[in-house]
Amino acid sequence: MELILKAKDIRVEFKGRDVLDINELEVYDYDRIGLVGANGAGKSTLLRVLLGELTPPGCKMNRLGELAYIPQLDEVTLQEEKDFALVGKLGVEQLNIQTMSGGEETRLKIAQALSAQVHGILADEPTSHLDREGIDFLIGQLKYFTGALLVISHDRYFLDEIVDKIWELKDGKITEYWGNYSDYLRQKEEERKSQAAEYEQFIAERARLERAAEEKRKQARKIEQKAKGSSKKKSTEDGGRLAHQKSIGSKEKKMYNAAKTLEHRIAALGKVEAPEGIRRIRFRQSKALELHNPYPIVGAEINKVFGDKALFENASFQIPLGAKVALTGGNGIGKTTLIQMILNHEEGISISPKAKIGYFAQNGYKYNSNQNVMEFMQKDCDYNISEIRSVLASMGFKQNDIGKSLSVLSGGEIIKLLLAKMLMGRYNILIMDEPSNFLDIPSLEALEILMKEYTGTIVFITHDKRLLENVADVVYEIRDKKINLKH
């Protein structure tokens with residue numbers, strides 16, 4: 001293998017926190033690396049360092065080949081060099097950056113990178129805004145790409161198909177795992193089990209030593225009390241009494257020394273961290289929110305036209321009570337329109353009178369409120385503070401985040417907060433438009449667990465194949481102006 005990139009002593013600080021603290025990284029030709037980690041871990045910062053856009057003091061960088069960069073959406077720019085055949089296959093119908101959709105911009109920047117003759121591609125969320133067809137086409141293109149690939153992505157299916165090595169970025173450090181994302185998950189689970197066994201052994205040994213030390217102290221106290229009792233008695237032979245007291249004192253000291261030795265052994269055990277457990281919550285609904293209609297939402301021969309474009313013609317569907325229903329289909333096919341038709345109770349759509357619908361929109365994440373996180377969650381919520389904390393923790397919120405004002409939260413944090421609030425709200429039907437967008441993988445996996453355990457009905461749009469497989473028990477595909485039941 002030929003080395004194309006080597007970096008040493010990558011140290012980046014931000015507001016007193018070590019964002020990156022990496023001794024050495026190497027990228028070889030034919031490497032297929034997935035860079036994973038929580039939002040804010042420094043993944044995009046690391047790509048900027050490797051590209052030379054950011055040069056930390058003392059960092060040594062050796063680039064032995066040309067690199068192309070697929071940036072996040074808001075960084076896209078038009079360039080001169082393009083493979084217009086590839087642009088067309090990716091679905092970009094025009095090149096006016098001002099009027100492009102998010103999906104078209106994403107496809108354009110991918111085409112720009114693949115058009116260049118480079119030794120490696122660094123990609124930051126390349127599947128953003130792509131529909132399933134676009135993602136599958138991108139996977140095919142990258143499989144034929146002969147250079148190295150280092151990619152940040154929250155699409156687990158994409159990572160499974162493309163990468164054979166995972167770099168996990170956590171606490172500023174990179175840990176390398178061989179295999180795709182599913183292989184990485186299995187290795188992480190083995191690590192968790194090993195850590196759990198080590199932690200249980202540590203707790204048991206510490207408890208054993210603490211009991212033994214306490215027993216020695218207890219024995220020493222008994223000897224001390226015995227000595228005090230015997231000193232009150234008169235003895236006609238002073239030498240015998242003194243010898244007896246010396247013997248007792250020696251035993252007492254021996255017991256205390258044994259206790260101290262055990263305490264030193266406890267200290268020598270060090271500290272073993274408990275493994276991160278999966279936080280679960282038991283969702284509940286009040287009697288007032290119970291639905292009994294087996295199909296609380298039904299669409300019968302609905303029609304919808306935008307300008308001269310018909311989205312639906314005599315299309316029908318029904319949403320089963322308690323089901324997790326996924327709406328799939330290409331970009332612009334009518335998925336969000338169908339949700340809006342349901343929310344607006346448009347002609348042909350019947351909704352149970354007792355339905356209480358919670359709605360999560362793709363772009364509903366702008367908040368300027370000074371209300372703090374816990375106050376926001378507690379409003380119109382029947383769950384106690386402990387349960388709220390549990391859900392927030394599962395979505396990646398730390399203890400010190402609970403008191404933060406909404407106005408200082410990032411867009412990703414607001415999205416996680418809105419999803420958590422909706423799941424704990426006074427609803428019996430949830431409608432989610434691309435809930436996985438902008439979530440890091442840990443938060444996405446936590447959301448999956450919450451969605452599966454939710455007791456009400458969920459209708460959601462997603463292009464995330466793993467989310468679809470893991471959560472949906474009913475799947476509708478919008479195609480040819482119809483709403484087709486897939487399973």
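Cβ from N, Cα, C; glycine included.
Listed in Swiss-Prot:
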type: DOMAIN; residues: 5-196; note: domain 'ABC transporter 1'
type: BINDING; residues: 37-44, 329-336; note: ATP binding site
type: MUTAGEN; residues: Glu125 to Gln; note: Further reduces growth in the presence or absence of erythromycin (ERY), MIC for erythromycin is 4 uM
type: MUTAGEN; residues: Arg241 to Ala; note: Does not restore growth, no change in MIC for ERY
type: MUTAGEN; residues: Leu242 to Ala; note: Does not restore growth, MIC for ERY is 8 uM
type: MUTAGEN; residues: His244 to Ala; note: Does not restore growth, MIC for ERY is 8 uM
type: MUTAGEN; residues: His244 to Trp; note: Does not restore growth, MIC for ERY is 4 uM
type: DOMAIN; residues: 297-485; note: domain 'ABC transporter 2'
type: MUTAGEN; residues: Glu434 to Gln; note: Further reduces growth in the presence or absence of ERY, loss of ERY resistance
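A map of Swiss-Prot features onto the structure.
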residue	record	contacts (Cβ under 8 Å, 6+ apart)
Gly37	ATP binding site	Lys43, Glu168, Leu169, Lys170, Asp440
Asn39	ATP binding site	Gly396, Ser410, Gly412, Glu413, Leu439, Asp440, Ser443
Ala41	ATP binding site	Val19, Leu169, Lys170
Gly329	ATP binding site	Asp131, Lys335, Glu477, Ile478, Arg479
Ile333	ATP binding site	Leu311, Ile478, Arg479
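In the three-state DSSP scheme, Gly329 (ATP binding site) is classed as coil. Just so you know, the Cβ of Glu125 (mutagenesis position) picks up 20 other Cβ atoms within 10 Å once every protein chain is counted.
Glu125 (mutagenesis position) sits 15 Å from Glu434 (mutagenesis position), taking the C-alpha atoms as the reference points. Just so you know, the Cβ of Lys43 (ATP binding site) picks up 20 other Cβ atoms within 10 Å once every protein chain is counted. Here the CA atom of Glu434 (mutagenesis position) lies 12 Å from the CA atom of Asn331 (ATP binding site). Packing around Asn331 (ATP binding site) is summarised by its Cβ count: 19 other Cβ atoms lie within 10 angstroms of its Cβ, all protein chains included.
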